[in-house]
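*Asks:* Could you have a look at this structure, given as structure tokens, before my questions?
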Amino acid sequence: MCISISQVSRLRIHSFGSSCCERVHGWIKNSSSLKLLDVRASSVDGKARWIRRNVSTTTQGSRSNTKSSVLGGTVPVTRIIDEESRTKVQPFGNLQQRLAQDKDLSKLLTVIVSDLETTGLHRKNERIIEIAAQDIAGGGYSTFQTLVNPGVVPITNAHIHGIRNDMVCRPEVPRMEELIPIFLRYVESRQKPGGYVMLVAHNGKSFDFQFLINEFNRCSYEIPHNWLLLDSLPLARENMKSVEPTVKLSSSLEALADYYSLTREGDAHRALSDVLLLSKVFQKLTIDLKLSLSDLVLRCHTASDISAAMAKNKKA
């Protein structure tokens, strides 16, 4: 079941693992590119918090004229952004080790697989033009996908993903500063009470996470401190090396799909298609490598880790 946000003014996320029904609010009403997909399986919904730095920014156009649908009424996007909870989450000391030792880790951790498509490969100057994510626990509306309006930044790699300027440079396609609070709400709707999020991406440390961090910073947001970032590429390399120690096998998503005899849904190098495939591949990898949730947590990075590495590489 695919819900187009432009077709509905009210949404509820149904938890099939419990009797509760969490409200989803703040979706962009006129965005025909924004979709929630209904994958019927058990899930647990919860809450998270995020912060937006108090930095004055300006964007092209009038954001106050862009409306978002909220349960009970319609308010400007800027109001939703500015009036979200600003409760600061204090950084956790040695989060990965502390969390990995928690006996109730499965009750705290939500694993979300993600993928991005961009205008080009330069981490600083290019923009995200598509984002997709899926909670591997499944459940109602567990999958998120939208195009993103990059503004004046031209798309130079349309031959890779097939996304053209005329597809994203449209008023109904949300800009990143409008999309971030919506994406945060999606993650919040999947998060377990008082829990943490593990965001998984293939080649995430070198690509997806750097883009995401740069875009959050550009829009004066911070990646929530209770998000952990896991790159699945090292897992793939480790597994493929164990299969053929003397031969360097490809660890690309396509090669892994062939290795596991998995069928792709949709076009290659589109965010949603890659997410659906990576969700299957990731679970296969964790089984083959016999990795527990604790093992995965210890292999995660924080946004501050990746930001520090980016700053170090820039100086070098």
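Quick reminder: no glycine exception, Cβ is built from N, Cα and C everywhere.
Where a substitution is noted, the model still shows the residue that was there originally.
Residues or ranges marked as active site, proton donor/acceptor by Swiss-Prot on the basis of similarity to another entry: His269. Swiss-Prot lists Asp115, Glu117, Asp274 with the feature Mg(2+) 1 binding site. The Mg(2+) 2 binding site annotation in Swiss-Prot covers Asp115 and is backed by similarity to another entry. Under the heading domain 'Exonuclease', Swiss-Prot lists 112-282, citing sequence analysis as support. According to Swiss-Prot, the mutagenesis experiment Arg123 to Trp carries the annotation: In dpd1-3; loss of activity. Under its mutagenesis entries, Swiss-Prot includes Gly204 to Ser with the note: In dpd1-2; loss of activity. What Swiss-Prot notes for the published mutagenesis of Ala236 to Val is this: In dpd1-1; loss of activity.
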*Asks:* For the C-alpha pair, I'd like the distance in angstrom between Ala236 (mutagenesis position) and Gly204 (mutagenesis position), rounded off.
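*Replies:* A Cα-Cα distance of 13 Å.
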*Asks:* Give me the long-range Cβ neighbours of Arg123 (mutagenesis position): same chain, 6+ apart, Cβ under 8 Å, in sequence order.
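*Replies:* For Arg123 (mutagenesis position), the qualifying residues are Phe207, Gln210, Phe211, Asn214, Met310.
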*Asks:* Neighbours of the Mg(2+) 1 site Asp115, Glu117, Asp274: Cβ within 8 Å of the Cβ centroid, same chain, sequence order.
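*Replies:* Same chain, not in Asp115, Glu117, Asp274, Cβ within 8 Å: Leu116, Glu130, Ile131, Ala132, His161, His269, Arg270, Ala271, Leu272, Ser273, Val275.
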*Asks:* Should Asp115 (Mg(2+) 1 binding site) be counted as helix, strand, or coil on the basis of DSSP?
*Replies:* strand
*Asks:* Within the chain of His269 (active site, proton donor/acceptor), which residues six or more apart in sequence place their C-beta under 8 angstroms from its C-beta?
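*Replies:* Once residues fewer than 6 apart are set aside, His269 (active site, proton donor/acceptor) is near Glu117, Ile160, His161, Gly162.
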*Asks:* Can you give the mean pLDDT for the domain 'Exonuclease' (112-282), rounded to a whole number?
*Replies:* 95
*Asks:* Quick one: pull the CA-CA distance for Asp274 (Mg(2+) 1 binding site) versus Gly204 (mutagenesis position), whole Å only.
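*Replies:* With distance taken Cα to Cα, Gly204 (mutagenesis position) is 13 Å from Asp274 (Mg(2+) 1 binding site).
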